[in-house]
Amino acid sequence: MKIRCDVCDKEEASVFCTADEASLCGGCDHQVHHANKLASKHLRFSLLYPSSSNTSSPLCDICQDKKALLFCQQDRAILCKDCDSSIHAANEHTKKHDRFLLTGVKLSATSSVYKPTSKSSSSSSSNQDFSVPGSSISNPPPLKKPLSAPPQSNKIQPFSKINGGDASVNQWGSTSTISEYLMDTLPGWHVEDFLDSSLPTYGFSKSGDDDGVLPYMEPEDDNNTKRNNNNNNNNNNNTVSLPSKNLGIWVPQIPQTLPSSYPNQYFSQDNNIQFGMYNKETSPEVVSFAPIQNMKQQGQNNKRWYDDGGFTVPQITPPPLSSNKKFRSFW
């Protein structure tokens, strides 16, 4: 009786793998255990078929008297007919055991690990030895070599340049210069606007030394102030003449003491506030601060603002409320 391969079910099995629990022929054994390093470490036992001269059959493992006919996979024992019926008819669990007929084929006493051939011997598939020591099965037919894939070129194509300019463009058409990139992403702006520090930003420039502090413009002396007042009598403005050099942002300064009184002219008709410096000789003394409401009563016809060098915050009068509601001040 012969045992067929559990994989192809055509050829006669030559080895038994304990990890796969399957009988394999020579060709299937090479395909299964040559797949990876883990499969190559499986222990295999060669199948020893009985010879024609030796017809003695093994004895039962239970009674040790009669010839064994069956092999129980769960009990891992060979049983005779009587022992098999008494053991597997005991309950429902033993009835489900898998039993096989004995063919007289024995396993080798020693196991072997699959040893892949070297590179030199792999070139000639006809010289490969797939046999297991102690097996009488001849070498299987050689396997066909798989077709190799065509080699792929890893060359990088050089960048192409535009004939009409100096900007280099790659094969997908994207620009490589920073100026063209900024012109595409920020339309209306040029690279010179970001790089040229001499251009003023939004009409403001930095004057004087590069110390980050704006210059403070002092008023001129009394003689220069009188001379300027004589030239500007029609305008009634006491302004400070600023030098042409190192011209920066001029911030009006608040005097130490408030003027004693304000003139009758506070606001101009166009409601523009004029800034200047306070002069003791030309400006009257102010004792108390007059609110905005008194200013409106003093000059109704021709209102003009006379700058004394300080800031005056106008008071906002809330709209009149209805008669049934009380007036509430928010200030």
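In case you wondered, yes, glycine gets a Cβ from its N, Cα and C as well.
Annotation source Swiss-Prot lists Zn(2+) 1 binding site at Cys5, Cys8, Cys28, His34, citing sequence analysis. Counting Cβ atoms from all protein chains shown, Cys28 (Zn(2+) 1 binding site) has 23 others lying within 10 Å of its own Cβ.
Record note (Swiss-Prot), mutagenesis Asp20 to Ala: Abolishes interaction with HY5. The unchanged residue is displayed. According to its DSSP assignment, Asp20 (mutagenesis position) is coil.
Per Swiss-Prot, Zn(2+) 2 binding site is recorded for Cys60, Cys63, Cys83, His93, and the stated evidence type is sequence analysis. For His93 (Zn(2+) 2 binding site), the number of other Cβ atoms no farther than 10 Å from its own Cβ, over all displayed protein chains, is 9.
DSSP assigns Asp75 (mutagenesis position) to coil in the three-state reduction, outside any helix or strand. The Cβ of Asp75 (mutagenesis position) has 17 neighbouring Cβ atoms from other residues within 10 Å, across all protein chains displayed. According to Swiss-Prot, the mutagenesis experiment Asp75 to Ala carries the following note: Abolishes interaction with HY5.
In the three-state DSSP classification, Asp84 (mutagenesis position) falls within a helix. Looking at Swiss-Prot, the entry for mutagenesis of Asp84 to Ala says: Abolishes interaction with HY5.
On the backbone, the CA of His93 (Zn(2+) 2 binding site) and the CA of Asp75 (mutagenesis position) stand 12 Å apart. Each residue in Val7, Glu11, Leu24, Cys25, Gly26, Gly27, Asp29, His30, Gln31, Val32 lies on the same chain as Cys5, Cys8, Cys28, His34 and has a C-beta within 8 Å of the C-beta centroid of that Zn(2+) 1 site, without being one of the site residues.
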